Amino acid sequence: MSDESASGSDPDLDPDVELEDEEEEEEEEEVAVEEHDRDDEEGLLDDTSLEGMCGTEHAQLGEDGQRPPRCTSTTSSQSEPSEQLRHQGKILASEDPKKKRAQKPSHMRRNIRKLLREDQLEPVTKAAQQEELERRKRLEQQRKEYAAPIPTVPLEFLPEEIVLRASDGPQLPPRVLAQEVICLDSSSGSEDEKSSRDEVIELSSGEEDTLHIVDSSESVSEEDEEEEKGGTHVNDALNQHDALGRVLVNLNHPPEEENVFLAPQLARAVKPHQIGGIRFLYDNLVESLERFKTSSGFGCILAHSMGLGKTLQVISFIDVLFRHTPAKTVLAIVPVNTLQNWLAEFNMWLPAPEALPADSKPEEVQPRFFKVHILNDEHKTVASRAKVTADWVSEGGVLLMGYEMYRLLTLKKSLATSRPKKTKKRSHPVIIDLDEEDRQQEFRREFEKALCRPGPDVVICDEGHRIKNCQASTSQALKNIRSRRRVVLTGYPLQNNLIEYWCMVDFVRPDFLGTRQEFSNMFERPILNGQCIDSTPQDVRLMRYRSHVLHSLLEGFVQRRGHTVLKIHLPAKEENVILVRLSQIQRDLYTQFMDRFRDCGTSGWLGLNPLKAFCVCCKIWNHPDVLYEALQKENLANEQDLDVEELGSAGTSARCPPHGTKVKGEDSALPSSMGEATNSKFLQGVGFNPFQERGNNIVTYEWAKELLTNYQTGVLENSPKMVLLFHLIEESVKLGDKILVFSQSLSTLALIEEFLGKRDMPCLPGAEGQGTQKWVRNVSYFRLDGSTPAFERERLINQFNDPSNLTTWLFLLSTRAGCLGVNLIGANRVVVFDASWNPCHDAQAVCRVYRYGQKKPCHIYRLVADYTLEKKIYDRQISKQGMSDRVVDDLNPMLNFTRKEVENLLHFVEKEPAPQTSLDIKGIKESVLQLACLKYPHLITKEPFEHESLLLNRKDHKLTKAEKKAAKKSYEEDKRTSVPYTRPSYAQYYPASDQSLTSIPAFSQRNWQPTLKGDEKPVASVRPVQSTPIPMMPRHVPLSGGVSSASSTNTSMNFPINYLQRAGVLVQKVVTTTDIVIPGLNSSTDVQARINAGESIHIIRGTKGTYIRTSDGRIFAVRATGKPKAPEDGRMAASGSQGPSLASTSNGRHSASSPKAPDPEGLARPVSPDSPEIISELQQYADVAAARESRQSSPSISAALPGPPGQLMDNSTIPGTALGTEPCLGGHCLNSSLLVTGQPSGGRHPVLDLRGHKRKLATPSVTQESIRRRSRKGHLPAPVQPYEHGYPVSGGFAMPPVSLNHNLTTPFTSQAGENSLFMGSNPSYYQLSNLLADARLVFPVTTDPLVPAGPVSSSSTATSVTASNPSFMLNPSVPGMLPSYSLPFSQPLLSEPRMFAPFPSPGLPSNLSRGVSVYPGYMSPHAGYPAGGLLRSQVPPFDSHEVAEVGFSSNDDEDKDDDVIEVTGK
């Protein structure tokens, strides 16, 4: 499990708060990040992101109770009309399946969807861009009118940086000056290179283009332009002190405003680049003292690399803000492990007045006059936190808190003082303290007012790249802040993909870059398409153009300064990559693991979260002892050993337990928030089990037992990585250099400690004569991970950095705990033991030593296992870093890898090259590395190389001025015109799954053998047009009494696919290439259901119809139908729904109470059988039935036409769907209550009630009384007939279609032998007397199809039959079968009710046809589910969804190929 700092879990939170963190983690796993998160665009083999994985965090995602709508994945293949805007409620799948193109491999380039025209952009986007344009124009005007003696930027604003549109700003009349030159041809930069005459600003005025020319006196040299590419105030030649040593902040201010200077102690400390950063913050957040009072301000991103002193710049700006503006409160949200560091920085640079000595001079040191409040681990209760917040609001000043603390205090669902632990059974009633509840509500209101609405005057987010998942609850909470003055501090603005960058920019400048879809079309896809070595020349050109445009759009409020600033002031830094060979045991384990994965097919690499594989492989290539220990302990939390942020969520993870503690199984599931390919909560595996427990979702190590049977632990040489690590440690100590070792695996850190305890320390310089010493923790080495308390961290860091400390030489750190807010300049050597998925983490780890204060040359060693997944991850790091350099730094890194190399994670080499006997060390200058190559050449696959060599800036690829203008021009033209690109599918084509490895035999069976499989089925496209809402799907219990357990619930549904196939059901696993949206209804509590593109689903086709089963257990019944028939009351009639006869439900649980009395106003009234409505509907039925018989064709799909209550359904024949839907009946549309006859024979029942399924009659009829008496007496028909061929069902028996239906043409009129079980509440003439010849076969006492039910003659016959009635056999329209029992089903679960159907009868008019289907209906619609009793104690719980249905009808001429997805969800 990722440790505390990695997750950022707040140590100042009590255990209840930690539970909230776990909830955040679980919720951010469910995002979509689409997320990603957002890691949501970071799917394993995601063709959209070079990250490939993400969530979300993950996640992520709206985790509060009121979840916001998910962002539509930019890689989703659903068709989006170009008119779609941000606030549209629905996404229509309008793409014609005939127009779909063949899918492309993931590594190939992708086309770009239609771009939105300029007039289709969101108004908020236009307004945001216009505001920024006007702000920059005002600043430029001030620079011209009030020129400072020492300007900070060139006096002339770079002309090509301003691109105006007529709709965005006032038009300027074209003017031509004598010295101007108009350049109409921008295809080449030769003219610009030959001449330094003039710049050109392109202005578009709607219909025509007008060129406005700027005088040549305002042109800017190429060198100045180079300096401008990092944003404003980046020219350090102008960021200088004045003659008196002061630092003026508000350059070019109006004369009526006062000069704003830094405090003297700050002015002496700041460096030129920091002066530029302070001025940059002032320009964006304040702009001018007068405008601060009237405007809401702007946000900005201070993107200085790690170690450039962002904290000092912010402290200096806060001091200026409080001294010269009316601002009163500043909220600083920082990672929890940097809280103490921030407080120490404030006290050092701006000491409190009482901390100053009495003789201090104001001209030397100015104390702060504001207070610094902090919420840390000392504030355990909500009341104490509320007091700190209230003091901050009343007194003003700065409030420091962690990200998780802010989320907990601002999200309504998170705030709680304590949470009672979940128990299996409550022995006493729950007592609710109303006064405490009122206090909690008051605290919540106070927090919301102080932190969000209206919130502080300025918000500062340190390490702001954590705001990378637009749907993560932390991001959502931050965006709720009303203040627009938002500052993000980050040394790594672009980590994994451009969507994360967009999310962070969207926080500081909402809507500036448009919606996520607009940004993806304009920038993300073009930039990604040209990133690799196999990209087309057009792709590369467009990539370079769009990278420059994106950089120039943001340079007004994103200031980027890189490590080039540090190189001037710090010693040299050398970063080498050592590619390490695997030992024999490691290679055997790795081969075995890969073999199992490949044999698993789509359920392996393409179906599992790759982070699980990464965890297992990390144990292999770090050292087999780590894998062996996990195998021996059977640690349920093994996959959370990795200290990786994404393993928990895009934003946070649960706190890492202290080393050696046991983690509960339910918290051990490996989340998949690295930008999951789908957004399902827990995607299931091949087994049909939608109720799989999360605790079972773990990685097992059965596959490794045989190889590790006689394994000898404690052998250092079993891992070449470990051998090289100890060589680097010992040689560094011999040279007198302190060294840091970073690993993301906590178990690996523990193993390193074990080996250290067995080895002697090397001889220190000058101490050769002294005896040897052992490595001792907290004496000769330190360890820091997420479980280290904050105060202990500070002590260890200060002690390690102390130059007088000559006993401690080694510091072991977890990558996520030690990469933020830790200053370890006491060391000058770093070993990154394993590569992180996110390159930001390794880069931040390196910068712990390479920062201000470092006195020695720095050496960094990256150990990477070659020919493994780790090498692929390192390659991805290079690609991500190259994209960051290109977009953020406007550099031109080399293209080193093909897209296939980057995106294909499955890297398996059967045979490694032979070990080398020697390595060429001519290019290696560092002595420790030279000695390693000489001593261990057989452990290294190739000569070590510098990490920066893969990121060289190709200055020859730098855009010329003309190319830059062409880039901006093409960008503007693309926005103005709708580019006619085709719109193929952008899906990932890979079914993402979070299933457990235990569900795959290859990983759970020791002697498993792979089975031969045929070719994979082709990927199918399943596209819905209309659908019904998701009703409740009952969970079924075994026949034994009592409440069902989780295990029994699981096993009841977890039958294998081959069982279905043997039973004659076709099961096909396919991958959807487009999002399938299943809209809900206003009358339903269900929101839109969705099957995401790339999700693995099963198509189940049998005699009862066609179904779709998703990987998370949802079942969709596919129907062919068309447009709905308009009912008289203007609403869609809910057909087959059951009203007051249903048992009441509460919170998803079946209630044992009797049904409530029906509301007379809501019940339908009986209709006279002589009414014109009935006669006309009977005639309609007769016509259709006759037409069906006359066709003499194969059975067709019947589509139900709903109508008002009591109205008969019409049938129309619709061709089969593309899925090959079998003939089926409109399931819930035809119920027994809708069976009619013509004129009642004999006049026995003068009243014809066609609405019996809506309610029971107020006064039971004589027929009903007789039915109840017969039911209680238990009349049973004749013995069981021999089986013929039958219907396969999962309950353990088969239903013969012929022997039960030999009397289907018998008259409907009631006879003496009528089956009383099926009478229901309707008059007897509605019932089919001999429709089901044998009740014991329909309601068998035994579930074994081979054991016929024996005769029962006791008085308990009815009870026996009732107790064995499978719940799926209950027809919703027969509520009278058991008068005292209320059925829980609101509609059929399968495709059609076969129990009763309107078969021809002499009782109908003579012109009605006798034509019937091939398989006349006789079964319940619940025939596909296991048998369960009718006892109330056995009725499973149900979700508290309101059940609503929508029927659809169609004419044969309209929408013949429309599909309707009938959903039966949990």
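Keep in mind that glycine also has a Cβ here, set from the backbone N, Cα and C atoms.
Here the original residues stay in place, and none of the substitutions has been built in.
Going by Swiss-Prot, these are the annotated features:
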type: BINDING; residues: His304, Ser305, Met306, Gly307, Leu308, Gly309, Lys310, Thr311; note: ATP binding site
type: DOMAIN; residues: 291-511; note: domain 'Helicase ATP-binding'
type: DOMAIN; residues: 727-895; note: domain 'Helicase C-terminal'
type: MUTAGEN; residues: Lys310 to Ala; note: Abolishes ATP-binding
type: MUTAGEN; residues: Lys361 to Glu; note: Decreased sumoylation; when associated with E-573; E-664; E-935; E-961 and E-1013
type: MUTAGEN; residues: Lys573 to Glu; note: Decreased sumoylation; when associated with E-361; E-664; E-935; E-961 and E-1013
type: MUTAGEN; residues: Lys664 to Glu; note: Decreased sumoylation; when associated with E-361; E-573; E-935; E-961 and E-1013
type: MUTAGEN; residues: Lys935 to Glu; note: Decreased sumoylation; when associated with E-361; E-573; E-664; E-961 and E-1013
type: MUTAGEN; residues: Lys961 to Glu; note: Decreased sumoylation; when associated with E-361; E-573; E-664; E-935 and E-1013
type: MUTAGEN; residues: Lys1013 to Glu; note: Decreased sumoylation; when associated with E-361; E-573; E-664; E-935 and E-961
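Positions of Swiss-Prot features highlighted on the structure.
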residue: His304; record: ATP binding site; Cβ neighbours (10 Å): 25
residue: Ser305; record: ATP binding site; Cβ neighbours (10 Å): 21
residue: Met306; record: ATP binding site; Cβ neighbours (10 Å): 22
residue: Gly307; record: ATP binding site; Cβ neighbours (10 Å): 23
residue: Leu308; record: ATP binding site; Cβ neighbours (10 Å): 24
residue: Gly309; record: ATP binding site; Cβ neighbours (10 Å): 20
residue: Lys310; record: mutagenesis position; Cβ neighbours (10 Å): 23
residue: Thr311; record: ATP binding site; Cβ neighbours (10 Å): 20
residue: Lys361; record: mutagenesis position; Cβ neighbours (10 Å): 9
residue: Lys935; record: mutagenesis position; Cβ neighbours (10 Å): 13
Going by Cα-Cα distance, which of the mutagenesis positions (Lys361, Lys573, Lys935) sits nearest to Ser305 (ATP binding site)?
Lys573
Consider the mutagenesis positions Lys361, Lys573, Lys935 and say which one has the Cα lying nearest the Cα of Leu308 (ATP binding site).
Lys573
Can you tell which of the mutagenesis positions Lys310, Lys361, Lys573, Lys935 lies nearest to His304 (ATP binding site) in space, using Cα positions?
Lys310
Quick check: in three-state DSSP terms, what is His304 (ATP binding site)?
strand
Distance [Cα-Cα, Å, rounded] between Lys935 (mutagenesis position) and Gly309 (ATP binding site):
41
To the nearest Å, how far is the Cα of Gly307 (ATP binding site) from the Cα of Lys361 (mutagenesis position)?
31
What is the nearest of the recorded positions Met306, Gly309, Lys310, Thr311 to Lys573 (mutagenesis position), using the Cα of each?
Met306
Compute the C-alpha separation of Lys310 (mutagenesis position) from Lys361 (mutagenesis position), stating it in Å without decimals.
27
Per DSSP, three-state class assigned to Lys573 (mutagenesis position):
strand
Rounded to an integer, what is the Cα-Cα distance in Å between Lys361 (mutagenesis position) and Met306 (ATP binding site)?
34
ATP site, defined by His304, Ser305, Met306, Gly307, Leu308, Gly309, Lys310, Thr311: further same-chain residues with Cβ within 8 Å of the Cβ centre:
Gly491, Arg561, Arg851
Return one of helix, strand or coil for Lys361 (mutagenesis position), based on DSSP.
coil
Once the chains shown are all counted, how many other Cβ atoms turn up within 10 Å of the Cβ of Lys573 (mutagenesis position)?
20
Averaged pLDDT, computed only over the residues in the domain 'Helicase C-terminal' (727-895):
84
